[in-house]
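Chemist: Shown below is the structure under consideration.
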Amino acid sequence: MGPRRRSRKPEAPRRRSPSPTPTPGPSRRGPSLGASSHQHSRRRQGWLKEIRKLQKSTHLLIRKLPFSRLAREICVKFTRGVDFNWQAQALLALQEAAEAFLVHLFEDAYLLTLHAGRVTLFPKDVQLARRIRGLEEGLG
């Protein structure tokens, strides 16, 4: 058996001398406030990076084959079943125009979102943007 511990008599609590520079110890409550905000900003930077990357790019965002099928389907619908042959350059020009229209529409709708004091884009913002644009701007 090891040495026995002596029982101590109750004493007055000892006073600790104040240390000149407190050293931060490990926290038992979880990560500190700074660490959680760092993780939050790192998570937020992911979608911000994606937005900035897409804003800098000039490539088409809608895939060519699904857009081509949609354009042909709409053409067949409005020509009463007559199927036209499409040149690749014609489909590409149509896709460029469609994407430019959508980008401009969403830019206007997001400005309306900010004007309303929100961050989330709602369908009513897109509807109001189309209504403000009128027939000349492609309301249709």
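For all residues, glycine too, the Cβ spot is worked out from N, Cα and C.
Where a substitution is noted, the model still shows the residue that was there originally.
Feature list, courtesy of Swiss-Prot:
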MUTAGEN   SER7 to Ala  Induces a delay at the terminal stage of cytokinesis and chromosome misalignment during mitosis due to a defect in kinetochore attachment to microtubules
MUTAGEN   SER17 to Ala  Impaired mitotic chromosome congression and chromosome segregation; when associated with A-19
MUTAGEN   SER19 to Ala  Impaired mitotic chromosome congression and chromosome segregation; when associated with A-17
MUTAGEN   SER68 to Ala  No effect on interaction with HJURP. Impairs localization at centromeres
MUTAGEN   SER68 to Glu or Gln  Impairs interaction with HJURP, association with chromatin and localization at centromeres
MUTAGEN   HIS104 to Gly  Reduces location at centromeres. Abolishes location at centromeres; when associated with C-112
MUTAGEN   LEU112 to Cys  No effect on location at centromeres. Abolishes location at centromeres; when associated with G-104
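Could you place the listed features in the three-dimensional structure?
Modeler: Classification of SER68 (mutagenesis position) by DSSP places it within a helix.
Counting only residues at least six positions away in the same chain, the Cβ atoms of TRP86, LEU91 sit under 8 Å from the Cβ of SER68 (mutagenesis position).
In the three-state DSSP scheme, HIS104 (mutagenesis position) falls into the helix class.
Over all protein chains present, the Cβ of LEU112 (mutagenesis position) has 18 other Cβ atoms lying within 10 Å. DSSP assigns LEU112 (mutagenesis position) to a helix.
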Chemist: Just to be sure I understand the packing, how many Cβ atoms besides its own are within 10 Å of the Cβ of HIS104 (mutagenesis position)?
Modeler: 14
Chemist: Take the C-alpha atoms of HIS104 (mutagenesis position) and LEU112 (mutagenesis position) and report the distance between them in angstrom, rounded.
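Modeler: About 13 Å separate the Cα atoms of these two residues.
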